[in-house]
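Below is one structure, written out as C-alpha cells; the observations come after it.
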Amino acid sequence: MSNSYDSSSIKVLKGLDAVRKRPGMYIGDTDDGTGLHHMVFEVVDNAIDEALAGHCKEIIVTIHADNSVSVQDDGRGIPTGIHPEEGVSAAEVIMTVLHAGGKFDDNSYKVSGGLHGVGVSVVNALSQKLELVIQREGKIHRQIYEHGVPQAPLAVTGETEKTGTMVRFWPSLETFTNVTEFEYEILAKRLRELSFLNSGVSIRLRDKRDGKEDHFHYEGGIKAFVEYLNKNKTPIHPNIFYFSTEKDGIGVEVALQWNDGFQENIYCFTNNIPQRDGGTHLAGFRAAMTRTLNAYMDKEGYSKKAKVSATGDDAREGLIAVVSVKVPDPKFSSQTKDKLVSSEVKSAVEQQMNELLAEYLLENPTDAKIVVGKIIDAARAREAARRAREMTRRKGALDLAGLPGKLADCQERDPALSELYLVEGDSAGGSAKQGRNRKNQAILPLKGKILNVEKARFDKMLSSQEVATLITALGCGIGRDEYNPDKLRYHSIIIMTDADVDGSHIRTLLLTFFYRQMPEIVERGHVYIAQPPLYKVKKGKQEQYIKDDEAMDQYQISIALDGATLHTNASAPALAGEALEKLVSEYNATQKMINRMERRYPKAMLKELIYQPTLTEADLSDEQTVTRWVNALVSELNDKEQHGSQWKFDVHTNAEQNLFEPIVRVRTHGVDTDYPLDHEFITGGEYRRICTLGEKLRGLLEEDAFIERGERRQPVASFEQALDWLVKESRRGLSIQRYKGLGEMNPEQLWETTMDPESRRMLRVTVKDAIAADQLFTTLMGDAVEPRRAFIEENALKAANIDI
C-alpha cells in the first residue's frame, strides 16, 4: 500500500506543478484580479452543480478579514471513502488530481457549469493554505492543505446531523500579484447571475471586512432576472415574453421585455457561464427577432401606415433580454469562454424564437401594439438623427478642419500620446490653456451642465451644443452607424471639475454620456478623473499642496511629531524621533481599521480590546479562561460607559469545534444586541492587529507621564490624549486654504498640481459590474423619482465633506 501511495502522490504533484507553472491556462490572468476571483467561482460552481442535481439549497460565500474566502454548501458533502485506484480518500483525490470529479461520469451531473473540469484541485494548487471541512454520514471530516499538499490524511473531528462541504482558501501571493484582494462587487455580480440562472438556489455573500451582506434568492429564474434588470426603468408592456424549451439535447431559455429607455441590453449565457461577446446564441436571437417583428408589422399593416422600414437596431431599442442555453458539449472561441461558436445553437435558438415570439405577438395584441409603436418611434428618430448629422456635416465642411472653436488642440498626432482635458467653465479653461503642455495636452472648456443623456432621445442629444462640441472633439463619431472607438483622437480623456456639488454633477453627466454612448472608451480605460489638490498649507514662507483629507492628517501628524518627546514617567528615557513616529503611525492605522469595523462592532468595545490582555486560540478551549477574560472586558466597559448603555456577557459552547466563544451583549434603550467574539474573530487579522498595538501601549504611560514639544509640556493619562494635544499644538501658525474651484489656482499652480505628468494624480474609470452600473445610472440619472429618493435615504449618512 505504501509503495502505491508514494507513487500516486508523485503523480499528483506533477499535475499540480503544471498548474503552478502556467496558472493562466487554468484560471485566467493572475495579475489583474480575474484569475483571483475565478478561484472563488470554481468552488462555487461545484456547489451549484450539487444544487442543479437537487441536493443543495443554500450556498454561503464569505470574504474573511484575512483575505481568505470560504464557500459553504448544504449538499451531500464530498465522498470521504477511500478511492479504489488512488488509495487515499475520495475527497483528497478531488482536491489534488486534475480532471477528477463527478463531471465525467455522465450519471452524476448531466450539464455542468464547472468550468474546465479542473475545478477545485486548481484552487488548491494556487492557495498557500486550504481548509476542507466535510459534513457527511453523521461525521465532521477536516483536512488542511498547503500549496496543494495535504498536511495529514482526512480526519474525523466531531459529529453532526448536517451535511455539506466547506472550502476555505488563502490565495498564494507567489501566484497572484498586483491585485491580491477580493472585490465584493465582482463576486456579487457573478453570484447574482448564478442565483437567477438556477431558480430557487439561495446564495448569501458576506464580507467580514466591512459587514456588507447580500442575499440572492430568486424563484422566477431568468424571468425574474429581466424584472430585476428593469427594476428602476419603466417597462412599456406588462407581460414578460418567456419560454423554456429543449430540442435535440439543446435547452433554450429566453426572457425579454421592452422599457421606455433607448439602450439595448442582452445578456447571454451557456451552461450558466456568461458570454460577454455573445456568439451563435445571440446571432440566432437577433435574426429571429428582427424577422418575426418585421413580418408581424408587414402583416398587420403597421409599416405601410407609418411609412418607415424598421431595422434590427430599431427593434432592440429599450430591450432587456436574457438568453440562456444549456449545451452538452459547447465550443467557445477561447479558454475565457467570452464567445460561443457552436453552430448548432444558432438554428436551435432561431427556430424556437421565430415560432414562440410570433405566437406571443398574436396572443398579446395590446403588448404587440405598444412594442410596434416604440419600434416605429425609434425608426423615425433614427431618420431625424441622420438628417441632423447631415446638417452638421454640411456645416462642418465650412468649419476649419471640423474641430470646435473652443478646443485648444495639441501638436501631437498620435492618439496614444495625446490627452484631452474636459474642463468645467471658461475661467478654469483659460488657466488650463495657459498652464498646459501644448505638445500633447488639448483643452476643451465646457460651459454649464451638459445634457443628461439618460433621459434624452438621440436626436435631442445631437442638437445639444455642448454634446455636439464634445463629439466633434473626440473624433470617433456617435450612433450605431458612425461610432468607431478606434478613431478616438485622444487615448486619455481627463475630466477636470471643481470640488463642489456642481463639479460632481458635471462629472456625473459626462460619465453618463461616456457610459451610455461610448462604452468601449470606458472599457478600454481611456477615461480618467483629475484629482486636483484639496488643500494648500502655509507655514511661515513654506507652501505645500495636499491632495486629500488623509494626506492632511498625515501632514499634521508629521509636523506635530517634529521635536516632540513622550516621557512615560518622570525619570524614564523619553520616547522620540523614529520610535515615537512608528508607534503613532501604528496607532493611527489601527484606529482607521477600528473606524471601518464600527458598522459591525461597538467602537467602545474595540477600543477597550487594545487595553485588555490577548485572548489566544488555545484559550478558547478553556471555559474558565474565556469567562474570566470576557468578564474583565465587560467590567471595564461598564466603568467607562457615558451614554447609559449596559454591558453584559455570555459564553457560547461551540460543540462542533469543542470551543467556548465569548459573546458581548449591550443593552441600549432597553434593546439587547449580541456581538459574538467567535473563533473566526479571535484568529482573524483585525483582532491580531488590535492585540499587537495593545502589547505596545499597555502599561506604557505611568501616573506622572507627560508630552513635550518645544518649550511646552502637558501631563497625559493616555496615548490618545498625548496625540490629540500634539495635533492641536501643531496647528499654531499654520494657515490652511481649501480649494473648491479650479479657477482659484493660477496657470502655474494648475500645471504643478493637476496637469504635470510627473506630479499629478488621476483616477482611471473602470466598470467592474455592468449590471450594477446600469442600475446605478438609471437610479441616479433616470426619470423615476422614488428609487432615487430611496438611494439618497439609504446612503446619506455615508457621505462626508459635501461642499454646497
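Here the Cβ of each residue, glycine as well, is placed from N, Cα and C on the backbone.
Nothing has been swapped: the model has the original residues at all the noted spots.
Taken verbatim from Swiss-Prot:
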type    : residues                                                                                                    : note
BINDING : TYR5, ASP73, GLY102, LYS103, TYR109, LEU115, HIS116, GLY117, VAL118, GLY119, VAL120, GLN335, THR336, LYS337 : ATP binding site
MUTAGEN : ARG136 to Cys, His or Ser                                                                                   : Resistance to coumarin antibiotics, decreased ATPase and DNA supercoiling
MUTAGEN : GLN335 to Ala                                                                                               : Wild-type ATP analog-binding and ATPase activity in N-terminal fragment GyrB43 (residues 2-393), in whole protein wild-type DNA supercoiling and ATP-independent DNA relaxation, 50% ATPase activity which is not stimulated by DNA, complements the N4177 ts mutant
DOMAIN  : 418-533                                                                                                     : domain 'Toprim'
MUTAGEN : GLU424 to Ala or Gln                                                                                        : Strongly reduced DNA supercoiling and relaxation activity. Reduces ATP hydrolysis in response to DNA binding, but has only minor effect on the basal rate of ATP hydrolysis
BINDING : GLU424, ASP498                                                                                              : Mg(2+) 1 binding site
VARIANT : ASP426 to Asn                                                                                               : In nal-24, nal-102, nal-103, nal-107, nal-108, nal-111, nal-114, en-2 and en-5 mutants; resistant to nalidixic acid and to enoxacin
VARIANT : LYS447 to Glu                                                                                               : In nal-31, nal-109, nal-115 and nal-120 mutants; resistant to nalidixic acid
BINDING : ASP498, ASP500                                                                                              : Mg(2+) 2 binding site
MUTAGEN : ASP500 to Ala                                                                                               : Strongly reduced DNA supercoiling and relaxation activity. Reduces ATP hydrolysis in response to DNA binding, but has only minor effect on the basal rate of ATP hydrolysis
MUTAGEN : ASP502 to Cys or His                                                                                        : Alters metal-dependency of ATP-independent DNA relaxation, prefers Mn(2+) and Co(2+) over wild-type Mg(2+)
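On a Cα basis, ASP426 (variant position) lies 58 Å away from VAL120 (ATP binding site).
Put simply, of the recorded positions ARG136, LYS447, ASP498, ASP500, ASP502, the one whose Cα is nearest the Cα of ASP426 (variant position) is LYS447. Within 10 Å of the C-beta of ASP498 (Mg(2+) 1 binding site) there are 22 other C-beta atoms, taking all protein chains into account. Averaged across the domain 'Toprim' (418-533), the predicted model reaches a pLDDT of 85. The recorded positions shown are GLU424, ASP498, ASP500, ASP502; of these, the one with its CA atom nearest the CA of LYS447 (variant position) is GLU424. For the recorded positions shown (ARG136, LYS447), fewest C-beta neighbours within 10 angstroms: LYS447. Within the same chain, residues at least 6 positions away in sequence whose Cβ sits under 8 Å from that of GLU424 (mutagenesis position) are PRO445, LEU446, MET496, THR497, ASP498, ASP502, GLY503, ILE506, LEU742. Cα to Cα, ASP500 (mutagenesis position) and ARG136 (mutagenesis position) are separated by 59 Å. Highest Cβ count within 10 Å among the recorded positions ASP426, ASP502: ASP502.
Under DSSP, residues within the domain 'Toprim' (418-533) fall into helix, strand and coil as 54 helix, 21 strand, 41 coil.
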